[in-house]
Every structure is written in C-alpha cells, then in structure tokens.
Amino acid sequence: MRLSLPRLKMPRLPGFSILVWISTALKGWVMGSREKDTDSLIMYDRTLLWLTFGLAAIGFIMVTSASMPIGQRLTNDPFFFAKRDGVYLILAFILAIITLRLPMEFWQRYSATMLLGSIILLMIVLVVGSSVKGASRWIDLGLLRIQPAELTKLSLFCYIANYLVRKGDEVRNNLRGFLKPMGVILVLAVLLLAQPDLGTVVVLFVTTLAMLFLAGAKLWQFIAIIGMGISAVVLLILAEPYRIRRVTAFWNPWEDPFGSGYQLTQSLMAFGRGELWGQGLGNSVQKLEYLPEAHTDFIFAIIGEELGYVGVVLALLMVFFVAFRAMSIGRKALEIDHRFSGFLACSIGIWFSFQALVNVGAAAGMLPTKGLTLPLISYGGSSLLIMSTAIMMLLRIDYETRLEKAQAFVRGSR
C-alpha cells in the first residue's frame, strides 16, 4: 500500500514563490535520494552527500597536482601541500560528524555568540595576524592557520537567518528592519577591509541581500542598497592602487602581460592548452610556477589545462547541483515552517554558488580577481573546514525536515 504524507501549508513570503518555481523547474534533474513528497523512508540526501565527497576528492587530487612545483621549491617536499590538505580533510570529516549530531536549534540559539566571536577574531587578526603578500588574514596556531573571514561568513548567515525569524515582519514592513543587517555588514566590512579582504565583503553583502529578498523586503530598498553598494565598491577600488591594477588587467590583460595582467594571461593560457580533453592529470605546464596561486585561487585554470573542457564542465555541474540541493532543502524547510533552517539553507546555496561564480569568473577573465577560493576544491584549511561544516548543516536540515514530515504522517494516521 502506498502511503502519503499530508501536504503542509507554505509560508507566504514575497520572493519565496521564485524559489519554489526554480526548485520545481529543476526538480527532475536532481532529486537527492529520489524520494517524492509521498515518501520519507530515506532520512538523508544521498545526492548531496556524494556530490560533497566528489568535490572534495577532485579538490585533493588537483591540489596534489597543482602544488607539487611550489611545494618542492618552498619545502623540498613536492607533497607538502597535499599532506596538509589531507590533514584538513580528516579534520573536516571529524567536524562533519560533530555538526551532524547538533540540532539546528543549537545554531539558532548561539548565532549571536558566533557572530560576536567572529568579530573578536577579526580584531585579533589585525593585531597578531600573519601577513602573506601584504594581507593580514590568518592567525597562526602552529600546525593550523585560522582565517577568521571564513568563519565570519557562516556565523553571519546564521545570525541573519535567526534575525529573519525574529524580525521578519519588521524587515517586510519597516525600513529599520532592512537596515539593521546592513549595519552589521558595515561593521564587518570595516574590519575585513583593514586586512584587506574585499572579496569576503562582496560575498557577505550579496548573500545577505539575497536572504532579505527571500524574506520579502521591498524592491525599492534593494535598488537603493545595491546602488550604494556599487558606489562603495567603486570608491574602494579607486582608493587602492593594487585594486585599480586588478580591474584594468581584467579589462585587457594582454596590454601588460608581464605586469598587472600576468596572472590572468597565464590562467587563460592554461585554459587554451587544455582544449577538449586536457593535457592529462599531472601534465600542466602553467603550474610550474608560471601561474601564481595555481593550487588556491586559480586551481580552476589547472583543472581546465589538465582535464580540459570536459573536466571544467563536470566540476561546474557538481557545484551547480550542490547549490541547487541547498536551495531545494531550504524550500522544503520553509514549507513546514522551519524558518531558521530554511533561510540558512538558502543562504548556504547562494554563498556556495556566488563564491564559485566569482572564482571561476576571475580565472576565466570574466570578473576581476577577488582572492576567493573555489568551494571544497581550492587549497585552504579554513575554507575547507567551514564549507564542509555548512554542507553538513544542509544534511542536518534535510534530516530534520524529513523527520518532521514522517512524524506528521504518523500523527495523521492515528
């Protein structure tokens, strides 16, 4: 006998209907555990889990390949960065198990504490942070370096999700409700720009705006804030000579291929060498220290060179499906009025996809370089740990949503 779960009433949120439409349109492509709304036998999203493992595996393989030349030069060990990345993966796995055991109510309760802790760490890094290429973004703990900016992303999105639960009506009906999150962004932006780290500021700003849109904020508020945001970004670019060089290099990197346009031209050469099937794993020429940051910010170019167009498309599809699953999980959580979980899941999907878009766009010459990692693929301990934690939060949200539906069915069948 086929059992069915009762349909639960959707919250009426402006912007939520768009999320439902996108999710429904793509639902046949990626269905997670292939369950329908009438079945809740499998209590976790298998597709999301395997996509996460796949991206982490691709990341480890490509970090190993791309980092061998620089590892040999810096430490006389070609596998130095691969070993560290392996340690980060083990730590991420341990952290993932812990995250899966924590109910979402825990993150909601301590969201403000997490944000306060992130602000304190951002202050500490300005005082005792280790500097790399003129940017003080890391706190050196010996075996591990912490990048507070990565923790700030997750803690802010938890805080904003909780804020939207508490002040949703104020956000929709009052300008003050809309501006309060912008005030938090402003405080974080000041601390981040002091490092400097414009890329993280852009991610925080865009993701927060998207969350407010889903919560039903008025359109004219977005137009005003976006206009102010664009003006602020332009002023910040003009204030720093290195940012001006990045933008001009993005417009025409071949004008100065050995100066400001060097990194981008080398990245484009990597894509050109890759063609359809690539040069083969380990056969990149650009990673031989022609392309700076080949194992971090520009690892996507090495994927293009070694695995070709096919590898690039595969990686992008996997990233897209992870982002879609996040939005779908968020939609289902909002359907049963798990608002904190729903908003947080949507924010993770937007964050994941936007950061990947900026990284890929910078490597392909479509966007100025921002120093953002490719989620789960680029080398970077803090990024890997925080991103994997965010993915495990999605799995926990999905589990709680399915559990709620199953319990609703049991109650309804009595």
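Cβ atoms here come from the backbone N, Cα and C positions, even for glycine.
Taken verbatim from Swiss-Prot:
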- Arg172 to Ser: Does not affect localization, but affects its thermosensitivity (MUTAGEN)
- Pro368 to Ala: Cannot recruit FtsI at the division site; when associated with A-375 (MUTAGEN)
- Pro375 to Ala: Cannot recruit FtsI at the division site; when associated with A-368 (MUTAGEN)
- Arg402 to Gln: Does not affect localization and activity (MUTAGEN)
- Glu170 to Lys: In ftsW201; TS; blocks division at the initiation stage (VARIANT)
Inter-residue Cα distance where the pair is Arg172 (mutagenesis position) and Pro375 (mutagenesis position), in Å:
32
Look at the mutagenesis positions Arg172, Arg402 and tell me which residue has the greatest number of other C-beta atoms within 10 angstroms of its C-beta.
Arg402
Listed in sequence order, residues with CB under 8 A of Glu170 (variant position) and six or more positions away:
Arg176, Gly177
Counting Cβ neighbours within 10 Å across all chains shown, tell me which of the mutagenesis positions Pro368, Pro375 comes out on top.
Pro375
For Arg402 (mutagenesis position) and Pro368 (mutagenesis position), what Cα-Cα distance in Å is obtained after rounding to a whole number?
41
Euclidean distance between Cα atoms of Arg172 (mutagenesis position) and Pro368 (mutagenesis position), Å:
34
